[in-house]
Amino acid sequence: MREFTPTTLSEEERQELLGQLRRKEGRWLAWARACQTLLKNGLNPQTLFEATGFEPIQQNQITVAMQVYDSILRQDPPAHVRETYQEWGSDLLYELRELDQEQRSLCAQLALERKLDADQIREVAKATKDFCRLPKQPENFDRHPGDAVAHQCWRLAQERTDLTERSRLIARGLQFAQSAGARALIEALLLDLSGVPSRKPPMLPIYRLETEEDLPRLLPFAGTLPLSSSQIEAIAAVEAEGPFGLVSSPQGQQWLALPGWQAILTAEDPIACLEQIDRLPNAPEGPTEAVVLVVDRADRDWDADHFFLVEQAEGARIQWSPSAIAAPILGRLVLILRPKRVLDEAAIATPWQFEE
């Protein structure tokens, strides 16, 4: 079968390739190269199917298998491997598409040695892919597809309690094991005549903090307003230590834990206190309730865009002013936190009753 490089084809060359595919001249590699050439020259898969009888899924399979075959050639495989796959085996090579060149070559050889079909080589390829993804190569197992399957069987056999299933996995592992170390580990499983594997420890309950909000921030609690300036100033500044935000607590200090919201994280020296919401300037309409005020003592520069905790005659209060505040500023109001809304506590506490 005449081959064409994937450049711009003349109409005569195009018809010649279509005729060769329609008559299925040559072997699968020639078909794959013809399909690739025609597709790269603007023919769509459906039109190619109508002209040749090669379904789109078959076009894709043999084209991908051809690319796998070409990559295997770069690994200089034995002559019988090259020659065999020139004749047949596109379905086997297609299953190796997600492996690297080295593993493709080894799997292709293993498929011929073990006379594996497409379903079996798919399982081998998956085991090989999983094995190569392990952060550390398991001890006593080589980087070979056979040992990858053996490792999979060895691991699963230790988890099975059914003797029949365990025996099947051991037999399969011994069939594929390539290295002496892998074979020895699997043979050791045969010594356990009870068929009940020793119990392994459970998985560790490991979690990882993904965002700043996952890590709460502890704020020293000052009390309920109004407070004197001396009470505000007496609270020691808090500095969280380490990746988990450890806090050393002075004796007798009360604390309030809040989510790691950005407004709180950016505050340099925040403290928390309580106040009735109706006592705040520009308070929203509605029933009164106690709210948490977070105040940053490190920010004492007046700004008309913010509210401040200001020292007054009756004690510190939240204040806003369009012009500079003459009274001592004790800190900037960072946020106001309302309690969780409970719609009807009495209804929640009362069991529901239904009429028959």
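Just so you know, glycine gets a Cβ as well, placed from its N, Cα and C.
At each noted site, the model still has the original residue.
As the structure is a computational prediction, the values presented were derived from the model and not from experiment.
These features come from Swiss-Prot:
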type	residues	note
MUTAGEN	Ser71 to Ala	Increases RbcL(8)-Raf1 complex formation
MUTAGEN	Arg104 to Gln	Increases RbcL(8)-Raf1 complex formation, decreases RuBisCO holoenzyme formation
MUTAGEN	Lys129 to Ala	Increases RbcL(8)-Raf1 complex formation, decreases RuBisCO holoenzyme formation
MUTAGEN	Arg155 to Ala	Increases RbcL(8)-Raf1 complex formation
MUTAGEN	Glu159 to Ala	Wild type
MUTAGEN	Arg338 to Ala	Incomplete conversion of RbcL(2)-Raf1 to holoenzyme
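On the structure: features taken from Swiss-Prot.
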{"residue": "Ser71", "record": "mutagenesis position", "DSSP class": "helix"}
{"residue": "Arg104", "record": "mutagenesis position", "DSSP class": "helix"}
{"residue": "Lys129", "record": "mutagenesis position", "DSSP class": "helix"}
{"residue": "Arg155", "record": "mutagenesis position", "DSSP class": "helix"}
{"residue": "Arg338", "record": "mutagenesis position", "DSSP class": "coil"}
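Ranking the mutagenesis positions Arg104, Lys129, Arg155, Arg338 by the number of CB atoms within 10 A of their own CB puts Arg104 at the top. When other Cβ atoms within 10 Å of the Cβ of Glu159 (mutagenesis position) are tallied across all protein chains shown, the result is 11. Ser71 (mutagenesis position): 18 other CB atoms within 10 A of its CB, across all protein chains.
Taking only the Cα positions, the spacing between Arg155 (mutagenesis position) and Lys129 (mutagenesis position) is 16 angstrom.
Here the candidates are the mutagenesis positions Ser71, Arg104, Lys129, and by Cα distance the one nearest Glu159 (mutagenesis position) turns out to be Lys129. The shortest Cα-Cα distance from Arg104 (mutagenesis position) to any of the mutagenesis positions (Ser71, Lys129, Arg338) is found for Ser71. If you take the Cα of Arg338 (mutagenesis position) and the Cα of Ser71 (mutagenesis position), they are about 65 angstrom apart, rounded to a whole number.
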